[in-house]
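As recorded in Swiss-Prot, the features of this protein are as follows:
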type    : residues     : note
MUTAGEN : ASN60 to Gly : Increased water channel activity
MUTAGEN : THR63 to Ile : Reduced selectivity for nitrate with respect to chloride
MUTAGEN : LYS72 to His : No effect on chloride ion selectivity with respect to sodium
MUTAGEN : LYS72 to Glu : Loss of chloride ion selectivity with respect to sodium
Amino acid sequence: MEPGLCNRAYLLVGGLWTAISKALFAEFLATGLYVFFGVGSVLPWPVALPSVLQVAITFNLATATAVQISWKTSGAHANPAVTLAYLVGSHISLPRAVAYIAAQLAGATVGAALLYGVTPGGVRETLGVNVVHNSTSTGQAVAVELVLTLQLVLCVFASMDSRQTLGSPAAMIGTSVALGHLIGIYFTGCSMNPARSFGPAVIVGKFAVHWIFWVGPLTGAVLASLIYNFILFPDTKTVAQRLAILVGTTKVEKVVDLEPQKKESQTNSEDTEVSV
């Protein structure tokens, strides 16, 4: 192999690895901060139990912070349900999706562990683990989580899609998360994010109804992706192109506009990112 070709290959691999490692760290960090601050708001302090509005506002702000930190690096998923939705919509490859989810679960666990470590013993006993409340059945809990996550993922797609809006994704997605909490707290404590449920459950070892907070959100995310990408705003990718994107052998049209540009300054050009 020619030396010049070797150098180009080395630079390509090195640059690709740098981009991937930054994206994974961004997902790890964003999810960890989201869990630390969000779950921290539901802790049952004896002198002042948290109100539903307080929890909703805190999760709103935690979401906005996580999105603002990571959206230009990784796309600001910070949620396995969002990553699955992007995979179903052919906006991310399977290898990258698996790596993202692993980073998210690791970040959620570290965030929950940090919160557990700094919280007094009597307050941290349940660590905000999601459970079913108010005589809600498991079927009802799954349905609630499905609907809550469906509206969240639809908002994520619409907020991140540069074809639709130039507003702030952090503010809009944060508002969607707050909306979910204002309703969902009474049913399930409101997850909408399997990583948010996973981290605290790992630290305190409570998995009694943990499956609900995977089945509901992931199903809602898939439905939201199908609705947005195939009904509301369908694209023209062929089956072959979608399969190539799935395995990471082709370029992917960006739903997330990482570097927003004025549309009038572009002439027949499209933003793309390399799928991995």
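Placed from the backbone N, Cα and C atoms, the Cβ positions cover glycine too.
Original residues only.
Remember, it's a predicted structure, so these values are computed and weren't measured experimentally.
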Cα distance (Å, whole number) from LYS72 (mutagenesis position) to THR63 (mutagenesis position): 15
CB contacts for ASN60 (mutagenesis position) [other CB atoms within 10 A, all chains]: 22
Distance, ASN60 (mutagenesis position) to LYS72 (mutagenesis position) (CA atoms, angstrom): 19
Which of THR63, LYS72, all mutagenesis positions, has a Cβ with the fewest other Cβ atoms inside 10 Å: LYS72
